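J.: Checked Swiss-Prot, it gives:
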MUTAGEN   HIS234 to Ala  Reduced efficacy of Zn(2+) to potentiate proton channel activity
MUTAGEN   GLU238 to Ala  Reduced efficacy of Zn(2+) to potentiate proton channel activity
MUTAGEN   HIS531 to Arg or Ala  Eliminated the ability of Zn(2+) to potentiate proton channel activity
MUTAGEN   GLU535 to Ala  Reduced the ability of Zn(2+) to potentiate proton channel activity
Amino acid sequence: MASQTSAPAEPAPMPSPEAKTTEGASSYDQADMETKHAGSPCPPKQKSWLARHFSLLLRRDRQAQKAGQLFSGLLALNVVFLGGAFICSMIFNKVSVTLGDVWILLAALKVLSLLWLLYYTVGTTRKPHAVLYRDPHAGPIWVRGSLVLFGSCTVCLNIFRMGYDVSHIHCKSEVELIFPAIEIVFMIIQTWVLWRHCKDCVQVQTNFTRCGLMLTLATNLLMWVLAVTNDSMHREIEAELDALMEKFSGNGTNTCMCLNTTVCEVFRKGYLMLYPFSTEYCLICCAVLFVMWKNVSRSLAAHTGAHPNRSPFRLHGTIFGPLLGLLALVAGVCVFVLFQIEASGPDIARQYFTLYYAFYVAVLPTMSLACLAGTAIHGLEERELDTLKNPTRSLDVVLLMGAALGQMGIAYFSIVAIVATQPHELLNQLILAYSLLLILQHITQNLFIIEGLHRRPLWEPAVSGVMEKQDVELPRRGSLRELGQDLRRASRAYIHSFSHLNWKRRMLKEISLFLILCNITLWMMPAFGIHPEFENGLEKDFYGYRTWFTIVNFGLPLGVFYRMHSVGGLVEVYLGA
């Protein structure tokens, strides 16, 4: 060893003239290449045959996907236009096109959609490599729960309808019993399929699957349109019959009387009470089917294929938000019960309208201030924006903005009617304030929810940071003690940053819980009760009976859907805070 150390160092080999020439040439070539690169653009590097062939296949696959989406979208558009033409013809020309004709068309569409749903479950999903990925963001539990709840209510609605038709079987056609039976079977199977497969990203039979999804979506959309228009016609006919009965009381006989008055009253009240849920069920099915259509042939990364880690739903010490929300809920239930009791009589006293609108005027500005405070806290946070492509979140935003147009449209029509007639009366001033505050509350709440949905959850960066640190440092450090010390240091740093953001998290959770309870209250009142927008008579006298009925019956279901969808979005904001 000593001899090896004391030995003289070997002299470095001298480069040969050829090597010098080669080295000089290479340096000259390199300088020349740099000059060419700086002066003029280099010619593109030629790709290999495999890379060119692979990119060509990818391009053809994208073109095939776009063609399939275009064709299925056109199919749905034509079906909706055909059904819309039938429904409009039924409204404006009741002699040539009757309600029975529309039912026949919808029954044919339901049977076709039913056959596709069964084939999708039995055939498509059981093929090899059919469902390689499942979208973790699609079909959250509140959407599937609402699907089952509203689907069950709609099935009960059709049972009440069949019972009512059976009690009048002596003056009604027996064929009319077939349509509710088909709808019951269709809704049961559709709810079951959507519950099981709403997260699927199908990779086989993509074009056929897209067409089936669009056909089912168009069928649900036409069911919603018919439910809204048929409800308005039913209310109009009922109001006209009541007026005729008051005018000609005791004169004439009704040939279609129920044989058992008590049973018919149960069927009629059950049908009227459950009717709003059918419109909500159709809207939710359309949203779920659209997400499934967007997920056809979609490929997800390995880490997004599984269910992401989610923060559990805990109160985290929130006090004021739940208390204020429960206070609004109790007050809303009291106002709702008083108004419903008064509405069961022949006329509603003016003071109950004042109480109803005064409750809204008190709650809506509080919700708007809470939304503005939450949006400001989002701006103060250090969380990054989540810019990844997410079809479910994009659909949530579109549905949130679109559903808000329902009640906002009614509010704008009310503002015009009040300002143009008698804006100085107390009730009219309350309705005017209610309409303005409703528009403001929708805008601020949409801003708060959309801002929260596009923020990364607070727990996500810490978990991923610790995992990346483990992956990087594990091969480098051999001591488990040093690794434990690093993990403890990372935990202390996370706890320190958590304590600094704690007040923001708590404020966001307080605001989210308060808004959740308020939206539940504002969802319950129009969904289960009488609509003051029609009963107060102001807008009805200004726009006319048929026009205002159409506006209300198209706007209110969207408003109910907006409140329910807002609750789901606020739950996501609460969990991500």
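Placement of Cβ uses the backbone N, Cα and C atoms for every residue, glycine included.
This is the original sequence, none of the listed changes applied.
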J.: Restricting to the chain of HIS531 (mutagenesis position) and a gap of 6 or more, list residues whose Cβ falls under 8 Å of its Cβ, or answer none.
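T.: VAL552, LEU556 - these are the non-local Cβ neighbours of HIS531 (mutagenesis position), listed in sequence order.
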J.: Kindly assign GLU535 (mutagenesis position) to one of the three DSSP-derived states: helix, strand or coil.
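T.: DSSP assigns GLU535 (mutagenesis position) to helix.
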J.: Taking the Cβ of GLU535 (mutagenesis position) as the centre, count every other Cβ atom within 10 Å, in any protein chain shown.
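T.: The answer is 15.
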